Amino acid sequence: MVLKFSVSILWIQLAWVSTQLLEQSPQFLSIQEGENLTVYCNSSSVFSSLQWYRQEPGEGPVLLVTVVTGGEVKKLKRLTFQFGDARKDSSLHITAAQPGDTGLYLCAGGGSQGNLIFGKGTKLSVKPIQNPDPAVYQLRDSKSSDKSVCLFTDFDSQTNVSQSKDSDVYITDKTVLDMRSMDFKSNSAVAWSNKSDFACANAFNNSIIPEDTFFPSPESSCDVKLVEKSFETDTNLNFQNLSVIGFRILLLKVAGFNLLMTLRLWSS
């Protein structure tokens, strides 16, 4: 009798556990540094509490937060945790993700028996933004060796670009280039001179240039060449244009004929 009762209790516990499964989505997530993300945790059953853990490679899970009240919202710096009103779901939102946020995120629901039911986890990978090193590029006119332009780009916003003491060298103020097609911005400045011995290595002498700035060798300067693209007409497009012109002429003739007939009727 006691054995049957114990087996019945065991089956009840197993049935309760089987209905307390947690589903996490997405299972894998890879984003760039600075982006936002949301991880979801759902169940068909009600939990008395819900916990979020983060596990880094080679280490054990670390508790981030515990929520117990339906509709509860907790914030931990850039992390926001929310427990659903029905206590069946939860979400983790990370703002401006950093490479240090990389890891496995686990949600765990607590039942009335005091045990925890874990989800399968969400593996997050945050790729760091690789800022390009500052560089100076020299552009020479292919038709005249006396004309040269230096482009100083990808430098830090704290860098000061000063005018040259040489009256024959002209330097623009620091500007921000918005590379919308590549989704990033870059600081830049331009220097130019008509002097034949003008060198980019000396153009920004009065400015504080980072030590890791790339300077091209005199042999590796870029020749600016004018490339003329040949223009070829499209026969189909030409036919369509001629058709439109023809229809317009026909419309004008019809309108003129109608106007002439109307004037004749009025005059008679």
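The backbone N, Cα and C atoms fix where each Cβ goes, glycine too.
At each noted site, the model still has the original residue.
Here the domain 'Ig-like V-type' (20-107) returns a mean pLDDT of 91 for the predicted model. Swiss-Prot lists 20-107 with the feature domain 'Ig-like V-type'.
Residues annotated as domain 'Ig-like C1-type' in Swiss-Prot: 147-235.
Every protein chain considered, the tally of other Cβ atoms within 10 Å of the Cβ of SER48 (mutagenesis position) stands at 12. According to Swiss-Prot, the mutagenesis experiment SER48 to Ala carries the following note: Decreases the affinity for M/matrix protein 1 peptide antigen.
One mutagenesis experiment named in Swiss-Prot is SER49 to Ala, and its note says Decreases the affinity for M/matrix protein 1 peptide antigen. Around SER49 (mutagenesis position), the C-beta neighbours below 8 angstroms that are at least 6 residues distant in the chain are THR66, VAL67, VAL68, GLY109, GLY110.
Among the mutagenesis results in Swiss-Prot, GLN51 to Ala has the note: Decreases the affinity for M/matrix protein 1 peptide antigen. The residue drawn here is the original one. Applying an 8 A CB threshold to same-chain residues 6+ apart, the list for GLN51 (mutagenesis position) reads LEU63, LEU64, VAL65, THR66, VAL67, CYS107, ALA108, GLY109, GLY110, LEU116.
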Checklist entry - Where DSSP helix means H, G or I and strand means E or B, what are the helix, strand and coil counts for the domain 'Ig-like V-type' (20-107)? => result 3 helix, 47 strand, 38 coil
